[in-house]
Amino acid sequence: MIKLFFVLAIFSSIISYMNIDPMKSSFFLIFSLLFSMPIISMSMHIWFSYFICLLFLSGIFVILVYFSSLSKINVVKSYMSLFLLLISIIYFSPVSMEYTNYLGLSGFYYSIYWFIFSFILICLLFFMNFSSYFLNFSGALRKV
């Protein structure tokens, strides 16, 4: 079941990267977060999944506020989507860990959540790459 949630999270993040409309892209990025939450909450600290969810959603809504008034979007076809999907499923697939080795504070920050941190960082980088690559910034940001 965890693998299913993981594959759905990766799939929705790739669809978020492929989608041209920023509103739909943010919607699929939120789906990616929701599908990755069961994986995060299966670990030792359940409160940490809520913390990640709040930070991620606040970032997504800030991005939506700035990019909702778009006036022009460039359409560019990307053929790397299937390759990115395959590589992310292979590289970031969840594995079972022994929690007795990770009871220290350094294990909490580095060892257990390394793949989760990197997965969320990759999703946000995909979304920011999408935003900076497809937009002309004619009405995206505030004028100075």
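All positions are counted from 1 along the displayed chain.
Cβ from N, Cα, C; glycine included.
Under the heading of natural variants, Swiss-Prot lists LEU4 to Phe and annotates it as follows: In strain: HK104 and HK105. According to DSSP, LEU4 (variant position) sits within a helical segment. In this view, LEU4 (variant position) is surrounded by 10 other Cβ atoms within 10 Å of its Cβ, with every protein chain counted.
Among the natural variants in Swiss-Prot is ILE46 to Thr, noted as: In strain: BW287, EG4181, EG4207A, HK104, HK105, JU403, JU439, JU516, JU793, PB800 and PB826. In the three-state DSSP assignment, the secondary structure recorded for ILE46 (variant position) is coil. Cβ-based neighbour count (10 Å, all protein chains) for ILE46 (variant position) stands at 10.
One natural variant named in Swiss-Prot is LEU86 to Phe, and its note says In strain: HK104 and HK105. Other Cβ atoms within 10 Å of the Cβ of LEU86 (variant position) number 12 in total over all chains. The DSSP secondary structure for LEU86 (variant position) is helix.
Quoted from Swiss-Prot for the published natural variant MET97 to Leu: In strain: ED3092 and ED3101.
Swiss-Prot documents GLU98 to Lys as a naturally occurring variant and attaches the note In strain: JU725.
The note that Swiss-Prot attaches to the natural variant THR100 to Ala is: In strain: ED3092 and ED3101.
Distance between Cα atoms for LEU86 (variant position) and LEU4 (variant position): 14 Å, as a whole number. If you take the Cα of ILE46 (variant position) and the Cα of LEU4 (variant position), they are about 20 angstrom apart, rounded to a whole number.
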